[in-house]
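For reference, Swiss-Prot has these:
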type     : residues           : note
MUTAGEN  : N22 to A           : 47% loss of PA2 activity and 67% loss of toxicity
MUTAGEN  : N22 to E           : 10% loss of PA2 activity and 90% loss of toxicity
MUTAGEN  : N22 to R           : 83% loss of PA2 activity and 97% loss of toxicity
BINDING  : Y43, G45, G47, D64 : Ca(2+) binding site
ACT_SITE : H63                : active site
ACT_SITE : D105               : active site
Amino acid sequence: MRTLWIVAVLLLGVEGNLLQFNKMIKIMTKKNAIPFYSSYGCYCGWGGQGKPKDATDRCCFVHDCCYGKLTDCSPKSDIYSYSWKTGIIICGEGTECEKKICECDRAAAVCLGHNLRTYKKRYMFYPDFLCTDPSEKC
């Protein structure tokens with residue numbers, strides 16, 4: 001389900017934050033978010049529940065928590081500015097929401113890059129119904 005939603009968004013030509021986040025992930029991991037992170041574990045992709053499966057999935061859990069704190073922002077659609085140089089992502093100027101959203105995405109992309117060694121193919125396209133452990137608090 002998570003994969004279908006992300007593919008639908010991309011097919012509709014949305015130019016917002018999800019595409020920017022995808023680019024950040026590509027910069028830090030050298031992998032495309034789709035298919036590698038669009039439905040990985042219990043938290044990478046749309047939604048999330050249960051206990052993160054590994055450090056890679058925990059990056060997505062923390063990212064979800066970060067977005068959850070931005071109650072007055074639109075983190076999945078607001079466009080922000082950022083740049084990168086030799087693998088370092090720098091969030092640019094903008095509204096407070098844009099800066100905070102960018103920082104959530106930057107931190108998650110950096111986390112995914114730092115945890116490439118924990119990535120396990122068995123958690124790609126992981127079904128939600130297997131995420132039954134009690135969810136952790138942010």
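Cβ coordinates are placed from backbone N, Cα and C, and glycine is handled just like the others.
The DSSP secondary structure for H63 (active site) is helix. Counting only residues at least six positions away in the same chain, the Cβ atoms of Y43, C104, D105, A107, A108, C111 sit under 8 Å from the Cβ of H63 (active site).
Of all Cβ atoms in the shown protein chains, 19 besides its own fall within 10 Å of the Cβ of N22 (mutagenesis position). Most Cβ neighbours within 10 Å, among the recorded positions D64, D105: D105 holds that distinction in the structure as shown. Of the listed binding-site residues, namely G45, G47, the sparsest Cβ surroundings within 10 Å are found at G47.
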